[in-house]
Each structure stands twice: as C-alpha cells, then as structure tokens.
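Since the structure comes first, as structure tokens, the remarks are kept for the end.
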Amino acid sequence: MNYLPFVLQRRSTVVASAPAPGSASRIPESPTTTGSNIINIIYSQSTHPNSSPTSGSAEKFSWQQSWPSRTSAAPTHDSGTMSINTTFDLSSPSVTSGHALTEQTQVVKEGWLMKRGEHIKNWRQRYFVLHSDGRLMGYRSKPADSASTPSDFLLNNFTVRGCQIMTVDRPKPFTFIIRGLQWTTVIERTFAVESELERQQWTEAIRNVSSRLIDVGEVAMTPSEQTDMTDVDMATIAEDELSEQFSVQGTTCNSSGVKKVTLENFEFLKVLGKGTFGKVILCREKATAKLYAIKILKKEVIIQKDEVAHTLTESRVLKSTNHPFLISLKYSFQTNDRLCFVMQYVNGGELFWHLSHERIFTEDRTRFYGAEIISALGYLHSQGIIYRDLKLENLLLDKDGHIKVADFGLCKEDITYGRTTKTFCGTPEYLAPEVLDDNDYGQAVDWWGTGVVMYEMICGRLPFYNRDHDVLFTLILVEEVKFPRNITDEAKNLLAGLLAKDPKKRLGGGKDDVKEIQAHPFFASINWTDLVLKKIPPPFKPQVTSDTDTRYFDKEFTGESVELTPPDPTGPLGSIAEEPLFPQFSYQGDMASTLGTSSHISTSTSLASMQ
C-alpha cells in the first residue's frame, strides 16, 4: 500500500456481513486506503474499491476457461479439478440455532481443518462437517450433532455444489482452495490439513458431493433464517425486502407537489474526496448560503459491492442521533442512480493528520479529545448503538477544534448492556481481543478502541503493531501493553483499564458503561456538562482562515473542477425520483425553513451522472 509519508500509517477498515456468514462471520473487505482517498475517511465511506464482493447469501458463479492472473507464482492446479462451465454455489447463510438434517442427508466427512481468512490472512482451526446435500459446515468445537448445536458454535456454512478445487502448498503445506467467480471477481475459500492423505480425502469427498449434486440437478439446502438483519448485506435481501429496508423517516416525494431537495438546490464549490462509490463535494445551499459536504454515492456500485446494509445503517444512525461531537445529517435524497447525503461540513482535519505532523499530543490535549470522544460514544451507547470502528482517521476536528466522530457504516444497533453481537468488523490494529477470539461482544468493544486512540495520542504509536496480521493479532490477544516512562500514573492507569483484555474487567465494561470512565482520576478536571455545552475551550484551534478553507484536505481533489453531467443533455441537473429499489429514502429535516419559496424544484426523472 502507498501510505502518506507520516510517522503514522493509515489503517484500513475491515467489514463483514451478517453473523457467521460463510467465513466465521468474516466476509471482510480488504480496503486500500491511501492518503488521498479522503472519501473513505472523512464522511462515512468506510468501504473501498478493492473489496471482494462476498456476501452472506448464496453466491452464484460461472466458471470460465481463462483464469485471471493473480500472482507471479501461480498455484498449481489439481489434476482432478472440476470441468468448466459448471455452476459454483458457495452460500453463506446466517447462523441459526441448528440445521436439522433431512432423512436423505448424511454426513459424508468430518474433522478438523485450518481455514484462512479471505483478507486478513490469519488461520483458524475449525471443525467441519460435509453433508451429502452439499453443506460444508464449520464449528468452533466438535458438535454433538448439527441439529442441536448452539448457534454460537456454528461459524461457517458453505454449499459446495459444482465447486472447483485446487491443491497448493502455499502459504501452508497441504492446502486446498475452493474457487469460483462472482461478477468478474475470483472468490476463494482456503483450507489446510496436516498431511497429503488428509487433503486427498477431503478434496475427493467434496468433489464427489459436488459432482453428484450437479449430475442429479439437486439444489443445495440453504437456511433462510436471518438472525441479524441489521448486519445482513445486499445479496441476502430480495428486492421487495430491500425496498422496505430503505423506508426511513423524512419527507418524501408525492404527487401533491411537496417540495424536495435536489442537487439543483446547491452550488458546488470543491471536490473534497472521491472513490469508487462516488464523491464528496463541498457545496453551498443556495437558499441559505450555508456550507455542507454532500456525499454522492453510486447505487449500482453499492449494490454490486454488497454495501446496502452499511449504507442503511449509516442512514439510520445519522437520522436518529444528535450530539455535538457526532457528524450530523441535514438532508438525504436520491437521483435515479445516486444516493445523496447532505452532511455537516467540518474543515479542521483528521486527528490522524494532526498527530502525524506533531508525533504526540500532551496529556492535557489528549484528555480533552478523549473526553469528547467518550462523551460521543457514551451517547451512542445510551441509544443502543455501538460504533465499532474507532480510529484516528474517523475523528475530525471542526473549525474551533472540537471532535466530530464520522463514519457510521459499521455501527450496530439494538446493543444495550448485556446484549451482544458477533460480526467480525473493524480495523485490524484496533480490533478488540474478544472480536479476534470469535467471542460475542458488546459495548466494551468501543472502550478498547478508545484506549487505542488515546494511547496513540499520548505515546505517538499504536499499543500493538506488526505488519504481519497474524503477529499483530497474537500481540493483541496475549501481549501486555507497555508504557513509556514519561507518562503520568493517572494516564497509565486509564490506558491499562481501557486496554484490559477481558471485556468484563475493562474500564467501562460494566453496567455503568461510560460513567465508570468519566469517574476515572485522569478526567478529574473535566466538567462533563460544560464539555457537552462546549464551554471548555479546545487546546488547539485549526489554522483555517474561512469556512471554505480546505487546507486539511488533499489538494489532488480540491484542485479539481466539479463537473456534474446529466446523461440526457435535455434533462435538468439533479432531478430525482424515488425509484422502486430505494423508496422513501429521502430525509429532508426542517425543509420548509431552509429552501424558501424561490427555490427551483425539479420534478422530472432524468439522471444526474457524475464524471
């Protein structure tokens, strides 16, 4: 990866779909975040163009004769690979309480396998059971029987109908890979055993089941239950169900002529960032002259990348929350091919940017930022929301120097004290031990992230780091955090409490949640009421000369001209329609007080395509 030439390096977010879909609740995307890719860092764009479009539902593939080149040292194909032009159905349904077998279903083979993560390349031992109906089910421990095993133990559920198998000896000896294509992307599931005999037994068993299912035209069983719809991704939702998911509060278009916000209501000033999903543009609302950051996303890419769930979550959280240290939403609307979020614009830069230039912050400055972060997270927790992706790149400063938490795509709703989730997501360097250890986790996961960012501020480095993710995860799980000699005992005690491996023993991990942290001696000088009211002056004020000063944004983008070109030259720019796939997406807040009667509101349905 090409990172900014700073002391710190940007960390890429890893996201996963529904609990235990396909890969131990790990269908992560491995995004590549560069220093110039501001859209993925600033305004809630936590997914990236290099994501693998895996999903929690059945993934249908068609084999092709020519395989795209992936590495210079191509793996050796097994001599017995399946014939081409077959269908490969690698499904990853959600965990259910059990999968009762039919009378015709039999266990073909079972035993321990090492399974490799698709993007975070660590190996995990799983007990797999191959059934005659094509299901390859992976468990944390050996199940008594698959019909009565609790969902906590079922981590993988693949269907191998029509799969192609390759045997390789990299990166571990006795490895075999199940491969297929989704869209134009190669999808792989990688396993390893201890001997050539074991590998031969597994590959032959899988190949025989796969071939038989194709020969007889059987369709592998895939449970339809979804136990966690908040995290489920696009491919698991039928179009009619998806439409319901996008029904959100707000003013929507109707035949009575109710005014709507469109792209025509804004004057576009500068490009703040761009990526595969779209652009973030600094704009001025014509009726009020107020500045906003408008994030314009491509629907087609959101659907193809299976990012509907994260977009839905982001939309819900933005609409339902109101806190001085969280980015806020003014409007959301859509064109025929775009989703548009009009969001609060802050131009003080990322904490990552500032810390990269200053190397460390003083304890007083860290205390101030930490207090505002803790206040924001405590508010989210009070609303039943956990954040799950705390890192310096997602922490912005406004023009006065106050914290603004951005990027809500990985939030999890309906998690209060005692309630847990198990989706594997976050950023590798910030992952809590309980997430890495496949345990259910709750609110305490955010306090681990708080400990990591505050450690970075005070110490100028991550508490645990290694370029090799296997080593990194081992450090997070077993290594004790070390502190430099020059920090105070209060700071050391706070960080040690936040970075406790056991979430039950972690500071803030109890029923009192945020209150336990606020009562720590390190924050003795903080008046929490005054903090929320912004009565405490920030220790640093960004050096911006005006609201349109974009010095903390990448000049690669801010120097670009803003071009919005309708595909139909005769159609007005920015006209919108609530098409069936995304009905009632619009959220327009107190529109009547801001648009004014002179605003031109278009009612046609032509597209607004961005160059």
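Even glycines carry a Cβ here, placed using N, Cα and C.
The noted changes are left out; the structure has the residues it started with.
Some features that Swiss-Prot has for this protein:
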- Leu272, Gly273, Lys274, Gly275, Thr276, Phe277, Gly278, Lys279, Val280, Lys295: ATP binding site (BINDING)
- 106-211: domain 'PH' (DOMAIN)
- 266-523: domain 'Protein kinase' (DOMAIN)
- 524-597: domain 'AGC-kinase C-terminal' (DOMAIN)
- Gly180 to Ser: Fails to be recruited at the membrane upon activation (MUTAGEN)
- Lys260 to Ala: Abolishes enzymatic activity (MUTAGEN)
- Lys295 to Met: Abolishes enzymatic activity (MUTAGEN)
- Phe408 to Ile: Abolishes enzymatic activity (MUTAGEN)
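Annotated features taken from Swiss-Prot, shown on the structure.
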residue : record               : CB count, 10 Å
Lys260  : mutagenesis position : 24
Leu272  : ATP binding site     : 25
Lys274  : ATP binding site     : 22
Thr276  : ATP binding site     : 19
Gly278  : ATP binding site     : 23
Val280  : ATP binding site     : 30
Lys295  : mutagenesis position : 26
Phe408  : mutagenesis position : 25
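Each residue contributes its Cα atom, and for Lys295 (mutagenesis position) and Val280 (ATP binding site) those atoms are 4 Å apart. Between Lys274 (ATP binding site) and Phe408 (mutagenesis position), the C-alpha separation comes to 18 Å. Mean pLDDT of the predicted structure over the domain 'PH' (106-211): 80.
Sorting the domain 'PH' (106-211) by DSSP state (H, G, I as helix; E, B as strand; all else coil) yields 16 helix, 52 strand, 38 coil.
Summarising the ATP site geometry, the residues cited as binding it (Leu272, Gly273, Lys274, Gly275, Thr276, Phe277, Gly278, Lys279, Val280, Lys295) extend over a maximum Cα to Cα distance of 14 Å. A straight line from the CA of Thr276 (ATP binding site) to the CA of Phe408 (mutagenesis position) spans 18 Å. For Lys260 (mutagenesis position), the nearest neighbour among the recorded positions Leu272, Gly278, Phe408, judged by Cα separation, is Gly278.
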